[in-house]
Amino acid sequence: GFRSPCPPFC
């Protein structure tokens with residue numbers, strides 16, 4: 001699965 005780095009991408 002892919003998780004967007006947060007922050008900056010939420």
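Placement of Cβ uses the backbone N, Cα and C atoms for every residue, glycine included.
Some features that Swiss-Prot has for this protein:
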- Gly1 to Ala: No change in inhibitory activity on human alpha-3-beta-4 nAChR (MUTAGEN)
- Phe2 to Ala or Arg: Decrease in inhibitory activity on human alpha-3-beta-4 nAChR (MUTAGEN)
- Arg3 to Ala: Decrease in inhibitory activity on human alpha-3-beta-4 nAChR (MUTAGEN)
- Ser4 to Ala or Arg: Decrease in inhibitory activity on human alpha-3-beta-4 nAChR (MUTAGEN)
- Pro5 to Arg: No change in inhibitory activity on human alpha-3-beta-4 nAChR (MUTAGEN)
- Pro5 to Ala: Increase in activity for alpha-7 and decrease in activity for alpha-3-beta-4. Exists only in cis conformation (MUTAGEN)
- Pro7 to Ala: Gain of selectivity for alpha-7 nAChR. Increase in activity for alpha-7 and important decrease in activity for alpha-3-beta-4. Exists in both cis and trans conformation (MUTAGEN)
- Pro8 to Ala or Arg: No change in inhibitory activity on human alpha-3-beta-4 nAChR (MUTAGEN)
- Phe9 to Ala or Arg: Small decrease in inhibitory activity on human alpha-3-beta-4 nAChR (MUTAGEN)
Q) What three-state secondary structure does DSSP assign to Pro7 (mutagenesis position)? A) coil
Q: Starting from the Cβ of Pro8 (mutagenesis position), draw a 10 Å sphere and report how many other Cβ atoms land inside it.
A: 6
Q: Could you round the CA separation between Pro8 (mutagenesis position) and Phe2 (mutagenesis position) to a whole angstrom and send it over?
A: 15
Q) Pro5 (mutagenesis position) has how many other Cβ neighbours within 10 Å of its own Cβ? A) 7
Q.
Between the Cα atoms of Arg3 (mutagenesis position) and Phe9 (mutagenesis position), what distance do you get, rounded to the nearest Å?
A. 10
**Q.** Pairwise Cα distance for Pro7 (mutagenesis position)/Gly1 (mutagenesis position) [Å, integer]
**A.** 18
Q) Given Phe9 (mutagenesis position) and Phe2 (mutagenesis position), what distance in Å do their CA atoms have, once rounded to a whole number? A) 12
Q) Tell me which residues of the chain lie with their Cβ under 8 angstroms from that of Ser4 (mutagenesis position), as long as they are six or more apart in sequence? A) Cys10
Q | Least surrounded among the mutagenesis positions, given as Gly1, Pro7, when other CB atoms within 10 Å are counted | A | Gly1
